[in-house]
Amino acid sequence: MDIEDEENMSSSSIDVKENRNLDNMPPKDSSTPGPGEGIPLSNGGGGSTSRKRPLEEGSNGHSKYRLKKRRKTPGPVLPKNALMQLNEIKPGLQYMLLSQTGPVHAPLFVMSVEVNGQVFEGSGPTKKKAKLHAAEKALRSFVQFPNASEAHLAMGRTLSVNTDFTSDQADFPDTLFNGFETPDKSEPPFYVGSNGDDSFSSSGDVSLSASPVPASLTQPPLPIPPPFPPPSGKNPVMILNELRPGLKYDFLSESGESHAKSFVMSVVVDGQFFEGSGRNKKLAKARAAQSALATVFNLHLDQTPSRQPVLSEGLQLHLPQVLADAVSRLVLGKFSDLTDNFSSPHARRKVLSGVVMTTGTDVKDAKVISVSTGTKCINGEYMSDRGLALNDCHAEIISRRSLLRFLYAQLELYLNNKEDQKKSIFQKSERGGFRLKDTVQFHLYISTSPCGDARIFSPHEPVLEGMAPDSHQLTEPADRHPNRKARGQLRTKIESGEGTIPVRSNASIQTWDGVLQGERLLTMSCSDKIARWNVVGIQGALLSIFVEPIYFSSIILGSLYHGDHLSRAMYQRISNIEDLPPLYTLNKPLLSGISNAEARQPGKAPNFSVNWTVGDTAIEVINATTGKDELGRPSRLCKHALYCRWMRVHGKVPPHLLRTKITKPTTYHESKLAAKEYQAAKARLFTAFIKAGLGAWVEKPTEQDQFSFTP
């Protein structure tokens, strides 16, 4: 018998004892001998002096009569370990023994399991424990964080019933389970009382164990009680101090103008570094503590479903919240470097955006590709018919244009020589042209929700989602109709201003002379443009002649995150789209907020926009009203500049590597029309908006694109 079998026998016998339902056992009679008091009962053999077993009531006088065992009333469902949870989520997984090392009395086993194309390894003194550790790692790849019962204990066991993504069970079954560890056996189980009030008792119907039971296996649920606040008004700093006494908080930086200061505090917990920012040091300290509680102890103080990440349908290589916080931190850090720790006059901004690239599962290897700011669009009188002015200087639009420069640079790197091909993010596609390497992903960060449909909601009504202000009684949800007719509408930005308005039915075509005579130049909202990228890709029409469609893997918001509204704006409202060309799809990226939401940026928005792409030595500052820099020079991101890059790459790519065969084009407009699959996908997108009753896409005057290449 090997070590594993011995342990299995031992653990199974212990499990039987622990699982015995003591509540169903009759109370001990005073006449019944206690342990060590009675004489051993006879086994039926002769010579025993033990007394006979008394006849039981209802035995019909037969000594060997046995009562039928009563069916035990099912007690509370015991918490499931990681192995059990993973088996329910992904049944039929095969665990492989990779190695066995160490002496006989202290062996070390390494087991592996493949889940979603990834291999996870676990080690332990027995095969069983090694399998358990492998299962935990696998679960962590798509479930947010492991459970920590000590955090719940510090909260006085007042757990919120919303400790997992229950609102998304139908759409995301993989996120049903948050816990990997069973609670401490010394802790009695606590349950919400069946009367639905806030009291706790040791019996009831709704289990608050770390591993929720799938709805299909339980009785009809009772009314959900309201979320519980931290006991005795404990704030994150107090709760963290109970879990890890004596922590030291460090003041890292102070930035911003006098009326809009931003402080950054940090704390180290269990070797992990956490930052928090806020308008004062106290708030920054609390946010640092809150971030630590969420990451280390799986203790989330804001558990409303709308604040939870909306998982992607594609390959998820990273833990959602870890990725979101890392992307935010990287973009803010790069912007700080570029603006001398926010001291530069051009550090002023309302919205900050950036694109981060990951090339594997470790977010430590992530790289900032672009950073930008801005909230305004060009004034109609400054339109350029040579592609020399930027029409839209909103931060997220500028970040994506900066990303295009990086993609051109990577294509040129691949085309240089064979040595550089390994350094490029592109590789040849078996379908013709180029495609991204498998592990390369791009993540879009925006410091607030994009203007347009994603921002049309009231972030503070009511105070708690599903609760009336100043009340502990459940009311109607905060937004009963997140998809009502007013939602999802295409919207346009206001020229030389902020905010958006719904498109008019007759405004789909704009004319050059009409705009010059005083008609407002209309630009589609950022929500609408990002929804467009989720269909046609972020590479645009020109690059699609060389590369397969590229999509964002995640969209991270620094503030004003609401999962329902953001997912509707990004892709749900066009879920009726059909007949897309090959390789084009309706992309559904990860959507997430960050642990420490950015403070609102009060005051008037600056009239400039800054941009930076990896490889640049400094930021470029553009006047958003004119679409050019202060000296009247065109931006490195303008249509003409990017068209020059495209022509240069087009001259280097062998004809057989083009995804679309194209003769030498004469104008920018003709070059874009040559990308026939891209244009077909765009047409399907516009049709989907119209069929859904959301309005017609408004395009710029065609004269803007009728320019030729001039080196």
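Yeah, the Cβs are placed from backbone N, Cα and C, and that goes for glycine too.
For all the noted positions, this structure keeps the original residue and models no substitution.
What Swiss-Prot says about this one:
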type	residues	note
BINDING	His394, Cys451, Cys526	Zn(2+) binding site
BINDING	Arg400, Arg401, Lys529, Arg532, Lys639, Lys672, Lys682, Lys700	1D-myo-inositol hexakisphosphate binding site
DOMAIN	231-298	domain 'DRBM 2'
DOMAIN	370-707	domain 'A to I editase'
MUTAGEN	Met84 to Ala	Strongly reduced RNA editing activity
MUTAGEN	Lys128 to Ala	Reduced RNA editing activity; when associated with A-281
MUTAGEN	Met238 to Ala	Strongly reduced RNA editing activity
MUTAGEN	Lys281 to Ala	Reduced RNA editing activity; when associated with A-128
Do you know offhand how many angstrom separate Lys529 (1D-myo-inositol hexakisphosphate binding site) and Cys451 (Zn(2+) binding site) by C-alpha?
10
Helix, strand, coil residue numbers for the domain 'DRBM 2' (231-298) per DSSP?
27 helix, 22 strand, 19 coil
Determine, to the nearest whole angstrom, how far the Cα atom of Cys526 (Zn(2+) binding site) is from the Cα atom of Lys700 (1D-myo-inositol hexakisphosphate binding site).
15
Between Cys451 (Zn(2+) binding site) and Lys281 (mutagenesis position), how far is it from one CA atom to the other, in Å?
30
Around Cys526 (Zn(2+) binding site), how many other C-beta atoms are within 10 angstroms of its C-beta?
29
Give the helix, strand or coil assignment DSSP yields for Arg532 (1D-myo-inositol hexakisphosphate binding site).
helix
Just to be sure I understand the packing, how many Cβ atoms besides its own are within 10 Å of the Cβ of His394 (Zn(2+) binding site)?
27
How many Å separate the Cα atoms of Lys639 (1D-myo-inositol hexakisphosphate binding site) and His394 (Zn(2+) binding site)?
16
Out of Arg401, Arg532, Lys672, Lys682, Lys700, which of these binding-site residues is nearest Met84 (mutagenesis position) by C-alpha distance?
Arg532
Pairwise Cα distance maximum in Å, 1D-myo-inositol hexakisphosphate-binding residues per record: Arg400, Arg401, Lys529, Arg532, Lys639, Lys672, Lys682, Lys700:
19
Roughly how many angstrom lie between the C-alpha atoms of Lys281 (mutagenesis position) and Arg401 (1D-myo-inositol hexakisphosphate binding site)?
36
Which same-chain residues, if any, lie at least 6 apart from Arg401 (1D-myo-inositol hexakisphosphate binding site) yet have Cβ under 8 Å of it:
Leu390, Asn611, Leu637, Leu642
Give me the Cα-Cα distance between Arg532 (1D-myo-inositol hexakisphosphate binding site) and Met238 (mutagenesis position), rounded to a whole Å.
45
Write out, in the order they occur in the sequence, the residues of the chain not among His394, Cys451, Cys526 that have a C-beta within 8 Å of the mean position of the C-beta atoms of the recorded Zn(2+) site.
Val351, Thr375, Asp392, Ala395, Glu396, Ile397, Pro450, Gly452, Lys493, Thr500, Ser525, Ser527, Lys529
